[in-house]
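Q: I am attaching a structure below and will ask some questions about it afterwards.
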Amino acid sequence: MEFPFDVDALFPERITVLDQHLRPPARRPGTTTPARVDLQQQIMTIVDELGKASAKAQHLPAPITSALRMQSNRHVIYILKDTSARPAGKGAIIGFLKVGYKKLFVLDDREAHNEVEPLCILDFYIHESVQRHGHGRELFQHMLQKERVEPHQLAIDRPSPKLLKFLNKHYNLETTVPQVNNFVIFEGFFAHQHRPPTSSLRATRHSRAAVADPIPAAPARKLPPKRAEGDIKPYSSSDREFLKVAVEPPWPLNRAPRRATPPAHPPPRSSSLGNSPDRGPLRPFVPEQELLRSLRLCPPHPTARLLLATDPGGSPAQRRRTRGTPWGLVAQSCHYSRHGGFNTSFLGTGNQERKQGEQEAEDRSASEDRVLLLDGSGEEPTQTGAPRAQAPPPQSWTVGGDIMNARVIRNLQERRSTRPW
């Protein structure tokens with residue numbers, strides 16, 4: 001490739017190495033600052049043209065090598081110039097090779113992921129007019145010597161078929177290790193990649209470091225003895241008395257006679273409880289069977305026994321059930337056909353029955369008061385007032401000539417059908 005400026009004056013050596021700064025390899029004596037700026041601009045022009053030619057040869061949509069990318073990455077480019085032909089005394093460029101270190105995640109033979117940072121071949125181009133003349137091998141070999149690497153330790157970024165044939169022909173690199181990215185590695189790549197040092201090498205390094213560093217190590221600080229582990233107590237190390245008290249049974253099993261005097265020694269409180277109120281002792285637990293047995297064996301009250309013995313009508317509940325005739329029963333017996341027509345005597349009879357029940361309740365309360373007085377004093381109180389008139393005998397009403405009480409009428413009403421249809 002030819003350029004309008006003097007390439008021999010810009011690159012005095014056959015192979016020139018440029019870094020990301022793209023500076024001239026050597027300063028000529030007496031070169032001013034504007035001249036140095038012009039030289040750097042010429043180098044940038046050469047790099048851009050080489051990148052375009054490489055992209056065209058590899059059928060890439062855009063060049064992957066340019067002066068701007070070189071300045072933004074820590075890559076190295078090797079430029080090979082033609083020293084035999086001197087057209088118009090300016091020289092020519094044959095090709096270039098761009099390399100750089102990249103952090104990769106690659107797979108080994110066992111398909112295990114490995115994080116490595118090898119030297120990668122990023123771009124390689126030789127002009128079509130001078131190919132198969134050994135210029136590519138010369139440039140590649142110079143790079144290997146400069147970087148001190150072996151061909152099987154390299155990773156190639158998207159190599160072209162021509163580059164793979166070149167590596168197979170000159171360096172016997174044929175078998176590749178399959179990868180999931182665009183890089184290609186060959187067998188032997190993991191032979192010297194991040195191998196951990198052996199114990200002997202590690203011991204040798206420590207001994208060398210001790211000899212190189214004459215400063216004695218600081219004495220080890222004595223640590224306090226480790227305290228023995230004990231039982232973990234809830235919330236604090238103090239005893240909690242209320243946690244040891246039995247749970248109070250539900251009502252009525254917890255009903256017990258209260259003590260007349262408070263306990264002589266109340267349970268102590270924990271110091272960590274603060275101003276929380278004291279919990280009194282729980283009542284003793286009474287089994288359910290003993291409670292039921294005591295209820296069955298409990299004798300009735302004397303007043304209740306006397307009332308049951310003197311009442312001819314049975315229990316008080318029975319008297320309440322049979323007291324008078326409800327208005328509903330009277331209405332039912334009056335309005336249904338099986339009892340005949342409407343009889344107004346039923347209403348009067350019901351009123352008389354209700355008055356009779358009220359009189360019986362008054363007599364019963366008076367008798368209970370008399371029994372209580374007898375139980376308390378042992379003497380029968382004297383009656384100072386006028387004698388109470390006796391209640392008239394209970395009246396009843398007849399149905400079909402038979403005397404029937406309210407209980408029988410109620411049973412009859414419950415057993416029959418109340419539906420009018």
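Using the three backbone atoms N, Cα and C, a Cβ is placed for every residue, glycine included.
This is the feature table in Swiss-Prot:
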BINDING   124-137, 160-169  acetyl-CoA binding site
DOMAIN    1-190  domain 'N-acetyltransferase'
MUTAGEN   LYS56 to Arg  Strong reduction in tubulin acetylation, no effect on tubulin-binding; when associated with R-146; R-233 and R-244
MUTAGEN   GLY136 to Trp  Loss of activity, but function in microtubule stability not affected; when associated with W-134 and P-139
MUTAGEN   LEU139 to Pro  Loss of activity, but function in microtubule stability not affected; when associated with W-134 and W-136
MUTAGEN   LYS146 to Arg  Strong reduction in tubulin acetylation, no effect on tubulin-binding; when associated with R-56; R-233 and R-244
MUTAGEN   LYS244 to Arg  Strong reduction in tubulin acetylation, no effect on tubulin-binding; when associated with R-56; R-146 and R-233
Q: Can you figure out which of LYS56, GLY136, LEU139, LYS146 (the mutagenesis positions) comes closest in space to LEU164 (acetyl-CoA binding site), comparing Cα atoms?
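A: Among LYS56, GLY136, LEU139, LYS146, GLY136.
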Q: Can you tell me how far the Cα of LEU139 (mutagenesis position) sits from the Cα of PHE124 (acetyl-CoA binding site), in Å?
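A: Just about 10 Å between their Cα atoms.
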Q: Mean pLDDT across the domain 'N-acetyltransferase' (1-190), rounded to an integer, is what?
A: 89
Q: To the nearest whole angstrom, state the Cα distance for the pair PHE124 (acetyl-CoA binding site) and GLY136 (mutagenesis position).
A: 9
Q: Give me the Cα-Cα distance between LEU167 (acetyl-CoA binding site) and LYS56 (mutagenesis position), rounded to a whole Å.
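A: That comes out at 21 Å between the alpha carbons.
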Q: So, in DSSP terms, is LEU139 (mutagenesis position) helix, strand, or coil?
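A: Note: LEU139 (mutagenesis position) is helical by DSSP.
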Q: Which state, by DSSP, holds HIS127 (acetyl-CoA binding site): helix, strand or coil?
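A: Assignment for HIS127 (acetyl-CoA binding site) reads coil.
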